[in-house]
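Listed in Swiss-Prot is the mutagenesis experiment CYS27 to Ser, annotated as follows: About 3-fold increase in inhibition potency toward both muscle (Torpedo) and neuronal (alpha-7/CHRNA7) nAChR; when associated with S-32. Under its mutagenesis annotations, Swiss-Prot gives PRO28 to Ala the following note: No change in inhibition potency toward both muscle (Torpedo) and neuronal (alpha-7/CHRNA7) nAChR. The annotation that Swiss-Prot gives for the mutagenesis experiment CYS32 to Ser reads: About 3-fold increase in inhibition potency toward both muscle (Torpedo) and neuronal (alpha-7/CHRNA7) nAChR; when associated with S-27. In Swiss-Prot, a mutagenesis experiment is listed as ARG52 to Ala, annotated with the note About 3.5-fold decrease in inhibition potency toward both muscle (Torpedo) and neuronal (alpha-7/CHRNA7) nAChR. About 4-fold decrease in inhibition potency toward muscle (Torpedo) nAChR and complete loss of inhibition potency toward neuronal (alpha-7/CHRNA7) nAChR; when associated with A-53. Here the residue is the original one, while Swiss-Prot reports the published mutagenesis PRO54 to Ala with the comment Weak decrease in inhibition potency toward muscle (Torpedo) and neuronal (alpha-7/CHRNA7) nAChR. Here Swiss-Prot describes TRP57 to Ala as a published mutagenesis experiment; the accompanying note says: About 2.5-fold decrease in inhibition potency toward muscle (Torpedo) nAChR and no change in inhibition potency of neuronal (alpha-7/CHRNA7) nAChR. Looking at Swiss-Prot, you'll find the mutagenesis ARG58 to Ala noted as follows: Weak increase in inhibition potency toward both muscle (Torpedo) and neuronal (alpha-7/CHRNA7) nAChR.
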Amino acid sequence: MKTLLLTLVVVTIVCLDLGYTLTCLNCPEMFCGKFQICRNGEKICFKKLHQRRPLSWRYIRGCADTCPVGKPYEMIECCSTDKCNR
């Protein structure tokens, strides 16, 4: 009986997500379907749009610990919920 109880406790601990991990989209296309699980300490999802030439944008998405600072010809959006950087 003690073995069964100990086994249940171990399985419960292994299966529970004891900490919240943020999930952000991570791909260079306009319409993104790939995502990544952020590392410990990364609590921000971001989307960076970099204008390469008129009417041509490069998309960069991912996780960050703080919201990145934009450079000229860049737009940056930051958020803090799962897959919010669409």
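Every residue number used here counts from 1 along the chain in the order it is shown.
Cβ atoms are placed via backbone N, Cα and C, with glycine included.
What Swiss-Prot annotates, mapped onto the structure for a quick look.
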residue : record               : DSSP (3 states)
CYS27   : mutagenesis position : coil
CYS32   : mutagenesis position : coil
ARG52   : mutagenesis position : strand
TRP57   : mutagenesis position : strand
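A 10 Å radius around the C-alpha of PRO28 (mutagenesis position) takes in these mutagenesis positions out of ARG52, PRO54, ARG58, in sequence order: ARG58. Across the structure, PRO54 (mutagenesis position) and CYS27 (mutagenesis position) place their CA atoms 22 angstrom apart. Considering only the mutagenesis positions PRO28, PRO54, the Cβ with the fewest other Cβ atoms within 10 Å is that of PRO54. For the mutagenesis positions CYS27, CYS32, ARG58, a Cα-Cα cutoff of 10 angstroms around ARG52 (mutagenesis position) retains ARG58. For CYS27 (mutagenesis position), the same-chain residues 6+ apart in sequence whose C-beta sits under 8 angstroms from its C-beta are GLY33, LYS34, TYR59, ARG61. Around ARG58 (mutagenesis position), the same-chain residues six or more apart in sequence whose CB sits under 8 Å from its CB are PRO28, LEU49, HIS50, GLN51, ARG52, listed in sequence order. Long-range Cβ proximity for CYS32 (mutagenesis position), meaning a same-chain Cβ under 8 A and a gap of 6 or more residues, is found for LEU25, ASN26, TYR59, ARG61, ARG86. Counted over every protein chain shown, other Cβ atoms within 10 Å are most numerous around TRP57 among the mutagenesis positions ARG52, TRP57.
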